[in-house]
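**Q** What follows is a single structure, and I will ask about it in a moment.
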Amino acid sequence: MENFPTEYFLNTSVRLLEYIRYRDSNYTREERIENLHYAYNKAAHHFAQPRQQQMLKVDPKRLQASLQTIVGMVVYSWAKVSKECMADLSIHYTYTLVLDDSSDDPHPAMLNYFDDLQAGREQAHPWWALVNEHFPNVLRHFGPFCSLNLIRSTMDFFEGCWIEQYNFGGFPGSDDYPQFLRRMNGLGHCVGASLWPKDLFDERKHFLEITSAVAQMENWMVWVNDLMSFYKEFDDERDQISLVKNFVTCHEITLDEALEKLTQETLHSSKQMVAVFSDKDPQVMDTIECFMHGYVTWHLCDARYRLHEIYEKVKDQDTEDAKKFCKFFEQAANVGAVAPSEWAYPQVAQLANVRAKDDVKEAQKPILSSIELVE
């Protein structure tokens, strides 16, 4: 395994944060903790239900970690939506992360997908059955156009995860494959469309801005994620078909060249995002900017991305990029480093155990006859 290109990563991260003029002021600390706990508490109770526990079959520690990661992403990035919308989106995106981390072959459960869909039957695939049950809770927040984007993008995501089960990075010379797969599993349209709940935006009035935002967000969101994920995925066996690694295979280039390709595309997308919306409806621009800054804060602060390891490694270095990166990291930590113990309680496993005990008690109650009830 090659050594991680720390200096290049620092330079790339600094350029990105400078391009978007990073300055996360989305919340006070009290507001952040309040929203985190509200979204987490509702989502935790959802996943503690017996049906979810039985059908997902996810290791409790992994489910807990996934839920905490997603709640952080949604609350930090969707700073303008209601707490109820945050909670429902947190549940939806936790389902997607659970699928992304799974290794089950979906083929057998997908044989009758369309027939079941057309007939209104429950899907054989347990993930689809649960996601479809929750979808109305998500879609109630959005107009029909945004809702269609959420549905379609979620279907694309499932297909992208299916492709990833084969650990196939593309054939050499297949230049379109890396971006094809990344668009498929990136949830860019789902994210881009879920920024515009109908209680804040009339999608008919803002149709052009929303459509453009979905188009721009598709690339910006996934490319930033790929850059910020590059460190954690660098030597992870599960993540060897990342966009950067697929660039190496399909374009037949070096790892440094692939990272530079991703860097240039991300920076260009960041420039576009700021330029396109800077003179549009102020509420639209504010929503996009809050998302961008919150999304970066989440990556810098969430343990899943391990960027604190980079910080610890370079904090005593005297290079310009190291100093700038550490300044940005500390800026993010000042607003976004909130210990899970302050908001992620109770644990899903604890809630599930309480439910299980209550179900046992209910089952053990004596059944009274109709005569006894009358007496």
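In case you wondered, yes, glycine gets a Cβ from its N, Cα and C as well.
Residues as originally present; substitutions not included.
Owing to the predicted nature of the structure, the values given are computational and were not obtained by experimental measurement.
For ALA124 to Ser, Swiss-Prot lists a natural variant annotated as follows: In strain: NRRL 28336. One entry in Swiss-Prot concerns the natural variant GLU133 to Lys. Its note says: In strain: NRRL 29169. In Swiss-Prot, a natural variant is listed as HIS206 to Asn, annotated with the note In strain: NRRL 28336. For the natural variant GLN317 to Lys, the note given by Swiss-Prot reads: In strain: IBT1958.
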**Q** Nearest to ALA124 (variant position) by Cα distance: which of the variant positions GLU133, HIS206, GLN317 is it?
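**A** Closest by Cα distance to ALA124 (variant position) among the variant positions GLU133, HIS206, GLN317: GLU133.
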**Q** State the count of C-beta atoms found within 10 angstroms of the C-beta of GLN317 (variant position), not counting that atom itself.
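**A** Counting Cβ neighbours of GLN317 (variant position) within 10 Å gives 15.
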**Q** Whole-number Å distance between the CA of GLN317 (variant position) and the CA of HIS206 (variant position)?
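**A** Cα-Cα distance, GLN317 (variant position) to HIS206 (variant position): 47 Å.
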**Q** For ALA124 (variant position), what is the secondary structure by DSSP, using just helix, strand and coil?
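**A** Coil, per DSSP.
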**Q** How big is the Cα-to-Cα gap, in Å, between GLU133 (variant position) and HIS206 (variant position)?
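**A** For GLU133 (variant position) versus HIS206 (variant position), the Cα atoms are 29 Å apart.
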**Q** Near GLU133 (variant position), how many other Cβ atoms are within 10 Å of its Cβ?
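**A** For GLU133 (variant position), the 10 Å Cβ neighbour count is 13.
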**Q** Can you tell me how many other Cβ atoms are located within 10 Å of the Cβ belonging to ALA124 (variant position)?
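**A** Taking all protein chains shown, ALA124 (variant position) has 15 Cβ neighbours within 10 Å.
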**Q** Output, ordered by sequence, the same-chain residues six or more apart from HIS206 (variant position) with a CB under 8 Å from its CB, or 'none'.
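**A** Spatial neighbours, sequence-distant, of HIS206 (variant position): TRP196, ASP281, VAL284.
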**Q** Sort GLN317 (variant position) into helix, strand or coil using the DSSP assignment.
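**A** Reduced to three states, the DSSP call for GLN317 (variant position) is coil.
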**Q** Quick one: what's DSSP say for GLU133 (variant position), helix, strand or coil?
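**A** Reduced to three states, the DSSP call for GLU133 (variant position) is helix.
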